[in-house]
Amino acid sequence: MEPVETWTPGKVATWLRGLDDSLQDYPFEDWQLPGKNLLQLCPQSLEALAVRSLGHQELILGGVEQLQALSSRLQTENLQSLTEGLLGATHDFQSIVQGCLGDCAKTPIDVLCAAVELLHEADALLFWLSRYLFSHLNDFSACQEIRDLLEELSQVLHEDGPAAEKEGTVLRICSHVAGICHNILVCCPKELLEQKAVLEQVQLDSPLGLEIHTTSNCQHFVSQVDTQVPTDSRLQIQPGDEVVQINEQVVVREERDMVGWPRKNMVRELLREPAGLSLVLKKIPIPETPPQTPPQVLDSPHQRSPSLSLAPLSPRAPSEDVFAFDLSSNPSPGPSPAWTDSASLGPEPLPIPPEPPAILPAGVAGTPGLPESPDKSPVGRKKSKGLATRLSRRRVSCRELGRPDCDGWLLLRKAPGGFMGPRWRRRWFVLKGHTLYWYRQPQDEKAEGLINVSNYSLESGHDQKKKYVFQLTHDVYKPFIFAADTLTDLSMWVRHLITCISKYQSPGRAPPPREEDCYSETEAEDPDDEAGSHSASPSPAQAGSPLHGDTSPAATPTQRSPRTSFGSLTDSSEEALEGMVRGLRQGGVSLLGQPQPLTQEQWRSSFMRRNRDPQLNERVHRVRALQSTLKAKLQELQVLEEVLGDPELTGEKFRQWKEQNRELYSEGLGAWGVAQAEGSSHILTSDSTEQSPHSLPSDPEEHSHLCPLTSESSLRPPDL
């Protein structure tokens with residue numbers, strides 16, 4: 001596109017007429033305004049040209065501003081700058097929201113203005129991610145959740161509700177958006193982050209076969225290129241390209257105001273000269289060189305849709321489950337079988353043959369300390385029955401799982417009957433094949449637990465405080481109860497779980513599976529207990545030790561797995577040493593051979609496993625509560641006995657004791673008053689001020705305004 005400074009007066013007049021239908025009454029041709037003067041327009045110059053309507057002035061000045069910024073944005077705009085802009089707007093919005101929503105009945109104006117700024121930054125990033133490089137060659141579908149999060153944010157700000165709940169929801173949404181931005185900046189290759197857009201001119205004989213989508217902000221994108229478009233031009237036009245100029249008429253819009261050409265004007269210009277069509281497209285070129293750093297996968301901690309990982313859509317072997325960036329020298333890799341309906345530009349690369357899996361000796365558990373090849377599928381390792389312990393099956397990260405069948409945040413309820421009653425924990429769940437994993441965060445290197453869904457049945461659940469509850473039940477082993485945040489999440493999970501169960505469920509005549517084949521989990525009871533000994537991403541050495549929260553049957557003395565025997569761990573010194581330490585701990589002895597009791601966490605988890613009856617657990621909890629109450633009352637009674645049995649008790653000494661035990665003294669007076677009221681209703685006495693001989697001593701100064709002072713001897717206990 002030629003510089004605006006070189007535009008002729010005729011071209012300037014044509015561009016001004018294309019801005020809006022309301023500007024058609026102005027004599028733009030009579031102005032004889034060259035391109036250089038167009039860029040210098042201001043409100044005073046428009047007043048001199050008889051453009052007095054403020055709305056018309058805004059339309060023209062906004063378009064001029066867009067022309068000025070078009071070339072400058074090409075040099076500065078990229079994925080990194082747009083992501084950092086959204087991240088900064090999110091942090092600014094968080095700082096404004098904190099403490100502001102609780103003071104006003106309605107949402108303050110400054111909060112709404114900050115929300116509008118946040119929406120503008122999000123729109124700019126999402127429009128950038130709609131380009132062909134990001135929407136077809138790399139999977140950034142996880143980032144589309146930003147749109148859903150901001151729609152939820154808009155609803156929350158306009159709804160009436162408790163201020164604390166509204167502020168908590170807003171901050172949660174902002175943290176989700178910030179997490180997605182951080183993952184883009186950290187996990188995306190440098191080539192994609194710094195890739196800038198370019199302007200490219202394309203000549204077409206006819207606009208037939210070209211589908212253009214217009215957004216609500218009058219921004220025009222190519223959505224589809226049919227076979228009617230000539231081959232040479234079809235290779236130059238890609239889905240996601242933005243239409244900047246049609247037949248030398250700029251149709252772009254200003255970044256934040258609707259000053260671009262409306263769709264009907266754009267279509268009219270396309271059809272004005274069908275014999276020859278010239279387009280200038282703003283597009284992101286496909287890099288020719290591969291990335292220099294090892295590729296990584298984008299993990300979104302707030303994704304609700306089944307597609308999460310940031311991965312290329314190049315063909316792969318059926319057993320290949322590890323996705324990564326692959327910007328090969330071929331600028332147009334072919335689509336994967338899952339994306340056969342998308343546009344394919346260029347030859348399709350040959351699929352990579354899968355590598356044969358490594359064969360381990362029978363009975364040897366996977367060593368947590370040994371490095372693993374990144375091209376091995378974790379699902380393939382997991383399917384090697386009898387070769388891996390339950391702990392090693394959970395030593396797999398979201399990144400290693402690759403593209404999941406379904407993932408998202410769910411609430412997991414503890415097994416009923418805990419000491420503090422049932423509680424819910426928010427976890428990130430990933431359904432891959434027939435296995436359901438859950439993590440504290442999507443970045444964790446080890447799953448907290450896993451369930452073989454094919455051995456369970458899906459049923460609806462009930463809870464007084466949760467609305468969208470469902471559960472996986474088993475005829476023999478304990479159930480797992482979940483709760484979704486919304487009805488959409490519930491429908492998504494139920495649909496995928498039903499598909500998984502029907503696909504992988506064993507026939508009815510199959511023998512019942514063992515407990516270790518059904519589930520494996522880390523049963524950490526309290527977050528406070530976990531904070532001292534656990535981390536969000538434990539190292540392999542920590543993950544292999546039962547002292548770090550793994551209370552699965554392979555790590556508890558109440559239920560031992562036959563796979564962790566000393567005879568099977570003699571292939572290497574490291575495995576043998578690990579097996580010996582695990583065996584000593586399972587046997588209840590220390591490294592020196594001395595008896596060692598169970599840890600509190602192991603004892604509590606084994607108690608919950610032995611008592612699965614909720615009624616029995618509630619009775620036990622009731623007994624323990626009564627025992628604690630009895631213990632506290634005995635301590636209070638001992639304190640009272642000490643003060644009543646003191647032979648040197650004086651008024652001053654008693655007042656000091658009362659200050660130190662004010663709560664106990666108040667309870668004693670209250671109990672004494674109740675006893676007096678009950679006694680007076682049955683026994684009528686003439687002296688209503690006479691005190692019971694067993695009552696607590698009272699401070700003489702405290703009741704001096706109610707009755708005459710008595711002698712000091714009457715305030716002493718009977719034995720003084």
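Any Cβ shown, glycine's included, is placed from N, Cα and C.
No noted substitution is present; original residues retained.
Residues annotated as domain 'SAM' in Swiss-Prot: 7-70.
Feature annotation from Swiss-Prot assigns domain 'CRIC' to 78-164. Sorting each residue of the domain 'CRIC' (78-164) by its DSSP state yields 64 helix, 2 strand, 21 coil.
Positions annotated as domain 'PDZ' by Swiss-Prot: 196-285.
The domain 'PH' feature in Swiss-Prot is assigned to 403-502. Over the domain 'PH' (403-502), the average per-residue pLDDT in this prediction is 83.
Under its mutagenesis annotations, Swiss-Prot gives TRP493 to Ala the following note: No interaction with Rho. TRP493 (mutagenesis position) is surrounded by 23 other CB atoms, counting those within 10 A of its CB over all protein chains shown.
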Helix, strand and coil totals (DSSP H, G, I; E, B; other) for the domain 'PH' (403-502): 19 helix, 41 strand, 40 coil
Tally of residues which DSSP labels helix, strand or coil - the domain 'SAM' (7-70): 43 helix, 0 strand, 21 coil
